[in-house]
Amino acid sequence: MRILVLGIDGHLGWPLALRLAKRGHEVIGIDNLSTRRFSEEVGSDSAFPLPQPQERVSEAKKHLGVDITFYVGDITNYGFFKDIVQRYKPDAIVHFAEQRSAPYSMIDMDHAVYTVINNEVSTLRVIQAVLEVDPTIHILKMGTMGEYGTPAFDIPESIYVEAIVNGKKDKIIVPRKAGSVYHWTKVHDTDFLLHFQELYGLTVTDIMQGPVYGTRTEEIVEETLRTRFDFDEVWGTVVNRYCVEAILGLPLTVYGKGGQTRGFISLEDSIQALTLLLENPPKQGEYRVANQFAEIYSVKKIAEFVKKAGEELGLNVEIGSYENPRVEAEEHYYNPERKVLPSLGFYPKKRLPEDVKIMIKDLLPYKTRLERFKHVILPKTKWRKPQYVKRVR
């Protein structure tokens, strides 16, 4: 297949490109390199130094024998984007080209506005290009389990669900309750894709993925092939953050009660799942939802795994308790359905309790580099801004 990967420079985009190219697919990628800039904006960087785009392509050719085409540009620039879609006429478009950090979207109103404009315009441009070039192109969009929030019902793996409202039964979109501006943009992505899919019969896979952890995939065989690894309070996911904190001797930053529970998936298993979804597309005109996770844990339980792994490697690891900067349930029910990926042959290769030890081992050689960013790990970005809170007497 010919596959266009939007956001190829990112944590998932790069290893997915390597996997697809290694499997014989023609891979074209686009990235505006915004995550590199935004990470620097908050005083951070990737734990692993990242080569420049053309060097990444050269290293992939050198070590894996694959050819990847990498364009630096912004897909919200529609003339630029449509030209590439028209030139290559891909079988599938992987849409990772969005601002992906919940805390970044909550820094202030300007960051919220940027996140909404960038994420929604990019999705609408993908839809427009597919409609104008070839409506049969499979759109694979990265969503998030965070679209649903933490409902008291089992989260279905479908776009619609039957419900009774005021005594009347009807089919409704599965209820969403996002917890940040970023997560709301993912909800609106779903709304836009569903709207145009129902108008024009587009073929869509909407992936509801949980937090990703890990440093390795089968194709990351050299340091120069590594994908970016974020660990700060704005860009780093919880497992990544804990592993770096363990190395730097910082108490693990458990927010609030620590009962926040999510579905997690390793980097290797995420790439495996994405590849399966691309190589086994839905029927033409179908809107397919895939809940993409492998294990369900609370953030406090993950801290215990990291503490154990760190101590086995000779580190002194303490679990801290921090005021939660977010507005979220800290103890809740959580039970999402997962049938689509197993039906395609997905079987997780990694388990979080064991993989965190590998992560720490991979990060230890970069301890001196990580020390430079020690000041950006503790939580500072608060969801509720004091200047906007009205005092109720």
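Just so you know, glycine gets a Cβ as well, placed from its N, Cα and C.
Residues annotated as NAD(+) binding site in Swiss-Prot, with similarity to another entry given as evidence: ASP31, ASN32, LEU33, SER34, THR35, ASP74, ILE75, ARG100, ASN118, TYR182, LYS186, VAL212. Secondary structure at LEU33 (NAD(+) binding site), taken from DSSP and collapsed to helix, strand or coil, is coil. Its own atom aside, the Cβ of LEU33 (NAD(+) binding site) has 15 Cβ atoms within 10 angstroms in the protein chains shown.
Following the DSSP three-state reduction, the secondary structure of HIS95 (mutagenesis position) is strand. There are 26 other CB atoms within 10 A of the CB of HIS95 (mutagenesis position), with all protein chains counted. Among the mutagenesis experiments that Swiss-Prot reports, HIS95 to Ala is described with the note: Loss of activity.
ARG100 to Ala appears in Swiss-Prot as a published mutagenesis result, with the remark: Loss of activity. Residues near ARG100 (mutagenesis position) in space but far in sequence (CB under 8 A, at least 6 apart, same chain), listed by position: GLY10, THR35, TYR182.
While the structure shown retains the original residue, Swiss-Prot records the mutagenesis experiment THR144 to Ala with this note: No change in activity. According to its DSSP assignment, THR144 (mutagenesis position) is coil.
Here THR144 (mutagenesis position) comes close to HIS183, LYS186, MET208, GLN209, GLY210: these same-chain residues lie at least six apart in sequence, with C-beta atoms under 8 angstroms from its C-beta. The active site annotation in Swiss-Prot covers THR144 (among others).
MET145 to Ala appears in Swiss-Prot as a mutagenesis experiment; the accompanying note says: Loss of activity.
Residues within less than 8 Å, Cβ to Cβ, of GLU147 (mutagenesis position) and separated from it by at least 6 positions along the same chain comprise ARG176, ALA178, HIS183, LYS186, VAL187, THR190, MET208. Record note (Swiss-Prot), mutagenesis GLU147 to Ala: Strong decrease in activity. The unchanged residue is displayed.
Record note (Swiss-Prot), mutagenesis TYR148 to Ala: Strong decrease in activity. The unchanged residue is displayed. All chains included, 23 other C-beta atoms sit within 10 angstroms of the C-beta of TYR148 (mutagenesis position).
SER180 to Ala appears in Swiss-Prot as a published mutagenesis result, with the remark: Decrease in activity. In this view, SER180 (mutagenesis position) is surrounded by 21 other Cβ atoms within 10 Å of its Cβ, with every protein chain counted. Under the three-state DSSP scheme, SER180 (mutagenesis position) falls in the coil class.
What Swiss-Prot lists as active site, proton acceptor is TYR182. Its own atom aside, the Cβ of TYR182 (active site, proton acceptor) has 24 Cβ atoms within 10 angstroms in the protein chains shown.
On its own chain, THR185 (mutagenesis position) has GLU98, GLN99, SER105, THR115, VAL116, ASN119, GLU120 as residues at least 6 apart in sequence with a Cβ closer than 8 Å to its own Cβ. As a published mutagenesis entry, THR185 to Ala appears in Swiss-Prot alongside the note: Decrease in activity.
Per Swiss-Prot, active site is recorded for LYS186 (among others). For LYS186 (NAD(+) binding site), the count of additional Cβ atoms within 10 Å of its Cβ stands at 26 [all protein chains shown].
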**Prompt:** Around MET145 (mutagenesis position), how many other C-beta atoms are within 10 angstroms of its C-beta?
**Reply:** 24
**Fill in**
The answer, for which of the binding-site residues THR35, ASN118 has its Cβ ringed by the most other Cβ atoms inside 10 Å, is THR35
**Asked** When you measure from the Cβ of ASP31 (NAD(+) binding site), which residues in the chain that are at least 6 apart have a Cβ under 8 Å away?
**Response** LEU6, GLY7, ILE8, ASP9, GLY10, GLY13, PRO53, PHE70, TYR71, VAL72, GLY73, ALA97
